[in-house]
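K.L.:
Have a look at this one before I ask anything.
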Amino acid sequence: MPRRSTIALATAGALASTGTAYLGARNLLVGQATHARTVIPKSFDAPPRADGVYTRGGGPVQRWRREVPFDVHLMIFGDSTATGYGCASAEEVPGVLIARGLAEQTGKRIRLSTKAIVGATSKGVCGQVDAMFVVGPPPDAAVIMIGANDITALNGIGPSAQRLADCVRRLRTRGAVVVVGTCPDLGVITAIPQPLRALAHTRGVRLARAQTAAVKAAGGVPVPLGHLLAPKFRAMPELMFSADRYHPSAPAYALAADLLFLALRDALTEKLDIPIHETPSRPGTATLEPGHTRHSMMSRLRRPRPARAVPTGG
């Protein structure tokens, strides 16, 4: 999600450029942007991170060094949602949940590397991928979560999707399995007033559709997070949003991570011919207490032990 709502200022400018008939709408949207900035805080705090090697059994993460072996290298690219901004613990971060899930169900040693940066747009993701290729070899698997900041920056829908496709294609050309969580639905953020929220929703849906087509064409696997999770955000906002009412909460991240994990697991196991060992509860899977249904409020989240880095010596 973007660090601050700039949707109205950009959108108002776009509307104003189409003619004086939109002057009233422009003034309204600018006013709403001013209000949104007073209730949506900037993202100053660094999200928790626990990069390293994960193994079956839910034990503490092992800090990776050159002498530490691993079977599958997983990289996370994208914006604040990819970093897990708003999470209180590393065990709530999407990358950690996905890495633990892969370790549990494949029995492989999963190395997690997070390249995502808070506030990134599709342009930023291209930079993340560029930097990765400079530093070292590409991963075996990549997860990208991107789109919201392209909406707030009023980046073009087509160019944003094409930049994402270029990143996916580069990773796929080097043998990586790529799963993309497409643009979230900004229309669920009640801190953004109407009609600004409706405009954000419309552009977000358009971008998600364009991303889906572009990612498929580039050989990646798109996961429509906005479409799949928006109903839950609308039904349970007090549970799905973090304290800033803007970024996802730990249960929301868990749902997103589960969707991405399933897509990545299927694609990765097909590529590497890895047998799957189903577990009763995947790391990060939201579980319901008796009396709750799948569509009612989730009461708790089953989590493994905290991801504490273990020195490997040397």
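Heads up, the Cβ atoms here are built off N, Cα and C, so glycines get one too.
Those substitutions? Not in this structure, it's all original residues.
Swiss-Prot lists S80 with the feature active site, nucleophile. Residues or ranges marked as active site, proton donor in Swiss-Prot (evidence: similarity to another entry): D244. For H247, the entry in Swiss-Prot reads active site, proton acceptor. Under its mutagenesis annotations, Swiss-Prot gives S80 to A the following note: Strong decrease in activity. Under mutagenesis, Swiss-Prot gives D244 to A with this note: Strong decrease in activity. One mutagenesis experiment catalogued in Swiss-Prot, H247 to A, is accompanied by this note: Strong decrease in activity.
Looking at the shown structure, can you explain where the listed features end up?
P.N.:
S80 (mutagenesis position) counts 24 other C-beta atoms within 10 Å of its own C-beta, drawing on all protein chains shown.
Around the Cβ of D244 (mutagenesis position), a 10 Å sphere holds 15 further Cβ atoms from the protein chains shown.
The number of other Cβ atoms within 10 Å of the Cβ belonging to H247 (mutagenesis position), over all protein chains shown, comes to 27. When secondary structure is read from DSSP and collapsed to three states, H247 (mutagenesis position) falls in the coil class.
When secondary structure is read from DSSP and collapsed to three states, S80 (mutagenesis position) falls in the helix class.
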K.L.:
Taking only the Cα atoms, work out how far D244 (mutagenesis position) lies from S80 (mutagenesis position), in Å, as a whole number.
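P.N.:
That separation, Cα to Cα, works out to 13 Å.
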K.L.:
I'm trying to understand the geometry here, so how far is the Cα atom of H247 (mutagenesis position) from the Cα atom of S80 (mutagenesis position), in Å to the nearest whole number?
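P.N.:
If we compare the Cα positions of H247 (mutagenesis position) and S80 (mutagenesis position), the gap is 8 Å.
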